[in-house]
Amino acid sequence: MDPAEAVLQEKALKFMCSMPRSLWLGCSSLADSMPSLRCLYNPGTGALTAFQNSSEREDCNNGEPPRKIIPEKNSLRQTYNSCARLCLNQETVCLASTAMKTENCVAKTKLANGTSSMIVPKQRKLSASYEKEKELCVKYFEQWSESDQVEFVEHLISQMCHYQHGHINSYLKPMLQRDFITALPARGLDHIAENILSYLDAKSLCAAELVCKEWYRVTSDGMLWKKLIERMVRTDSLWRGLAERRGWGQYLFKNKPPDGNAPPNSFYRALYPKIIQDIETIESNWRCGRHSLQRIHCRSETSKGVYCLQYDDQKIVSGLRDNTIKIWDKNTLECKRILTGHTGSVLCLQYDERVIITGSSDSTVRVWDVNTGEMLNTLIHHCEAVLHLRFNNGMMVTCSKDRSIAVWDMASPTDITLRRVLVGHRAAVNVVDFDDKYIVSASGDRTIKVWNTSTCEFVRTLNGHKRGIACLQYRDRLVVSGSSDNTIRLWDIECGACLRVLEGHEELVRCIRFDNKRIVSGAYDGKIKVWDLVAALDPRAPAGTLCLRTLVEHSGRVFRLQFDEFQIVSSSHDDTILIWDFLNDPAAQAEPPRSPSRTYTYISR
């Protein structure tokens, strides 16, 4: 660097150091804007390209001896004005020239056409009075008001070149930054620092720990890894299920005990990548078809076949062809209770924390106490087999082989009244589903009909299947249906458009369920297929990539299935119930543990 520029730069920095912090921001913003107003440094020539329409400049001192800055006897403002004039008026003396004499300020090189010029860095002689004048200038500077100081420094910066602006800007930037995470605990505000960091995701939290010892202490004392895991468990069913199945949920959502006998932050930090590894393993198992399998043999004495089922973590409730409802312990796979009363096959069922409601080929709907197995109510309305039913929030919808749909009001298990009968299908209504907005029904007449839930008025018909429709699920705007034309169709319920046709089953698609990630279907060909729902909703995805895996274990028609993030539970004409576990794959457990490949990038869908 040119010696003269070095001296000027040093002087400017010392002025900055003498300024109060409240002035730095204004000076930094000015320095940021100056490159577009002043000149650019040309590294190829070592020269400064001026953007000013200036003629050949004269020596700043005009050959005169350096002038001394003498304190005014008037007000501080007069002192400021006097010094500013000395520093900024080329006709008197600039601050740089009084501090550092120059012999040649500008050397101008004319080009052939004489229209442009290059300014060569100034060559200066150091003044013997530099230190004295600098101290005097700083003394005046300290006496001025903040607004006068800012104005003076702005004028000073405006006289500098592009390189000096950049250097001053880089000098000021660290001064304008504050480590608030370190500063807050010093003022007794640890909880605020912890709360700020608690919004970080895992990757950012890991990086925050490495900033410094104080950040690591805040992260550790605030138990931020524990809070991150708790946040994921509250908002994501996959994490919630893992907490229950792996047992680490017992360490969450508890205040630190008085004796301090609780897992440290390091326990939760080490737990997080293990959870991510479990999630990756589950996803990989779904895609590759790796699973452990448990089989329940229903051992029906007369007619064999399990037509319907529903499960939770403790039990499986199944409806059988032999007219019974059997309740199984999900852990021991033993039959805990058998409910009898129907005189025909149990074709459909649903239960909640209070009741089990079943529909049968005997044309009745029966209500049972889920805890005692006592029959509480019998509804007689349909004149043929009740093929499907759904209930929720005090409302039940049933459908029948008699081509009708019945809408019921449920005040209590013993007080269920018929509200409305919906007609319009020209064949047996095989399946219904509903939410607060729509009732959706599918029939052997090849159509799906949509009805208004509140008014029970008809809304629209979805056409597309070439044969009767056997199964359906509806959620949000999406309807997924399976048909005896061996296809699965995805529909937008609002506009009635068919979004995708899935082909792959060889016989009637008898049952279908979907969640946010995948569709699982079962068919009369004895196969269960897993489909990528996200890809299926993308019109650019090739049809051949949509089926992730085909599972073949049943020896008869697949009648019903249900699934969650960890498992599929299915029933079949072969009189068995199969539990397909994608979390606890024996082959994967035999392998040595591996590091998760996306330890801090899990995204919930």
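Note that Cβ sites are derived from N, Cα and C of the backbone, with glycine treated the same way.
Remote same-chain partners of the domain 'F-box' (190-228), defined as residues 6 or more beyond its termini with a Cβ less than 8 Å from a stretch Cβ, comprise 179-182, 184, 251-252, 256, 263-266, 268-269, 271-272, 599-602. Per Swiss-Prot, the feature domain 'F-box' maps to 190-228.
Under mutagenesis, Swiss-Prot gives Y307 to A with this note: Abolished binding to TFE3 and MITF substrates. Y307 (mutagenesis position) carries a strand DSSP state (E or B).
Its Cβ placed at the centre, R321 (mutagenesis position) has 21 other Cβ atoms within 10 Å. Classification of R321 (mutagenesis position) by DSSP places it in coil, neither helical nor stranded. In Swiss-Prot, the entry for mutagenesis R321 to A states: Abolished binding to TFE3 and MITF substrates. The structure shown retains the original residue.
Same-chain residues at least 6 positions away in sequence with a Cβ under 8 Å from that of R510 (mutagenesis position) are, in sequence order, A470, C471, G482, G522, A523, Y524, R557, V558, F559, R560. R510 to A appears in Swiss-Prot as a mutagenesis experiment; the accompanying note says: Abolished binding to DEPTOR, TFE3 and MITF substrates.
The Cβ of Y307 (mutagenesis position) lies under 8 Å from the Cβ of G319, L320, R321, S345, V346, L347, C348, F559, R560, S571, each of which sits 6+ residues away along the same chain. Mapped onto DSSP classes, the domain 'F-box' (190-228) shows 30 helix, 0 strand, 9 coil. For the domain 'F-box' (190-228), the mean pLDDT of the prediction comes to 92.
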